[in-house]
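Copied over from Swiss-Prot:
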type    : residues  : note
DOMAIN  : 262-487   : domain 'Ku'
VARIANT : E48 to D  : In strain: NC304, NC322, NC359, NC361, NC375 and NC399
VARIANT : A136 to V : In strain: NC304, NC322, NC359, NC361 and NC399
VARIANT : R174 to S : In strain: Canton-S, NC301, NC304, NC319, NC322, NC335, NC350, NC357, NC358, NC359, NC361, NC362, NC375 and NC399
VARIANT : R336 to S : In strain: NC335
VARIANT : H553 to P : In strain: Canton-S and SB2040
Amino acid sequence: MSTWNPENDVDLLSGSEDEEDVSMKRDYHGREAILFVVDANLQTAGVERLLEALNIIRTAFISGLLVNDKDLIGLIFANTKHSPPPLEASALDNIVMPDNCAVFLPLRQLTKPIVEHYLEFMGGVETQFADVYGLAEPDGRGRFDLMIRLCIEMLEKCGKKLNNAKIAYVTDVREPHPSNSNHFQAALQKASDLEGKEFEFHVIPMVDDFDYEPFYKEFITLSRAIELDAFQVPDAQMLREILSDRKLKQDFLRRCLGHFSFYLGPNLSMSVQYYNYFQRRAYPRKVQILRRDNSVVRTKRVITVQKQKDDGSQDIEHEYQIKVTGGWYTCNVGERDLRISMDQLNRVRNLHKPQMMLLGFKHRSSLPEVSYIKPANFMYPDDQSIIGSKRLFRALWERCLVRDKIAICLFMCKRKSIPRYVALVPVEAPDNGEDKNYRSLLCGDGFKIVYLPEAKHIRHLDLQDWNNTENTADEQKVEFFQKIIKKLRVDYQPNLINDPSLDALQANLLALSLDFSTDTKGLDNLLDTSQQDKRIEKLLPDYEMFAPEAEPHKKRAAKSTTAGASGPKMAKIDDDQLKEFEFVKSLNKDEALTSCTAAQLHFILQHHFDVTMPKSSKKAKLVAKIEELHK
């Protein structure tokens, strides 16, 4: 995060610039645009390298169509011999086309026909690219400065308001012109035009051992207005992955969650902004389609106001429509109706602006490594609202790093939200040699906002009058509540692991709309296991190994009499015993009459009750008759 280093900052307090212009807030409205420029020299090393570059752009097209179809994307081929017009030739009416450049796709929103057109082009690119576009003669080098001018003109005349425009130049040539030529100096002068227009220029090398020294190191530093020594050679493979995912290193604007003021003390504050570490993978919006033509049903919320007649009837005297913001709430107070408009309601809800207040500092060891509440956010300064915020922020960050301290703050992240206790943990940008995952580039020097699950970290601070100390809990209650917090479960949504359900949904959408199948890897792209092992090693000492539990011997269960199973064996009943009435009564009491034979049951009925039953009577009927006579 070198952008808020005081050594690289412009002295805003010197009065060299208009203070009103500096303090004016940046306009965050607009669209993102990315213009792909593919060097035709890629075909000289074999058509496989050109296909690899086009496949990267194909992945970016598909991801843009599925995730955010409002971004503008264009495609230009540079250093070509021929300049065939694009499919929409009228889009270049107001643009001056230089030689050795061909516009395949002007800056447009991604739609299904555009992606289908690109896929059809890729189907025959192996045999048709050399004939349709060719390579610039005699040495395959066109005018680099004219190509940059074409890109700037296309971005300016795209017809949309842009807030983040990028030019991605895909090549394997280390310099567009010889260093002793006039075209080389003219190309370097175009870097100042990019810096003035605030357009980002990125080189995407198609070879891993790409050399930036001859030309692109100086060109990129001039376009970004940084020192030549501050340039760091990026990883070529990492840049190709970034391009396919369309998450470039400088894209902090899309991930910004809000801007707020950080109050350090009386009459001392600075403006900051906070972000998510990673974007959530948004599912496509649910829509309703018509059965006849699969067109999307578009609905619009409308509020209709009806006024009835005063005579008490249900007849409507007047009816009109209002906007959603023009509605109101009505409550009956006494005999009068009190009307509260939405504007008045929002003013009551928005009494407090998002802000953060510093409470104190604690040692870093007092913060547990794992917090069972919610994912952390990332914070760094914003010099647009309060001048000098970057300098003050860096001073606080450096002091916390040196003293190994964390800042305990009260944070209200957005309007109408509940203030939360948070800890600001200073973090440093990882070295390129330590982590080769390109997602680490999204995080730099700054503070990590860790949400605290309980208030134990602010227990021994001076809370003054605004927080009553009588509400504090003793240590036993805090430990008990910590155990409760650890039992809570939250949805684990790591964006570094592919969501199999989302991949399946996207594959089905692509198969339905573009009629081609995709390889869904599912959970194959897991995190680096070595990084996981390092984190697990820190947690292993907290676990205890118990002795193996002895499994008790299983007892043989008795057989059940249900489901046709045989019951326990009983002694045979002698006929002499049946002559005794007391013995028969005991059999009936123990419900053991079923153990007698049918002949014995007939003998009991005839001998003791003088009842004769038919010989064909079933055993159950005989038992029921004996039980009835006993009653």
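Counting begins at 1 with the first residue displayed.
Note: Cβ is positioned from N, Cα and C throughout, glycine not excepted.
Since the structure is predicted, the reported quantities are computational estimates derived from the model, not experimental observations.
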- Message: Rank the variant positions R174, R336 by how many other Cβ atoms lie within 10 Å of each Cβ and give me the one with the fewest.
- Response: R336
- Task: For A136 (variant position) and R336 (variant position), determine the Cα separation and express it in whole Å.
- Result: 82
- Message: So, three-state DSSP: helix, strand or coil for E48 (variant position)?
- Response: helix
- Let me know the most crowded of the variant positions, choosing from E48, A136 and counting other Cβ atoms within 10 Å. A136
- Message: Suppose you look only at the domain 'Ku' (262-487); what would the mean pLDDT be?
- Response: 77
- Task: To the nearest whole angstrom, state the Cα distance for the pair R336 (variant position) and E48 (variant position).
- Result: 79
- Query: At the level of the C-alpha atoms, what whole-angstrom distance separates E48 (variant position) and R174 (variant position)?
  - Reply: 19
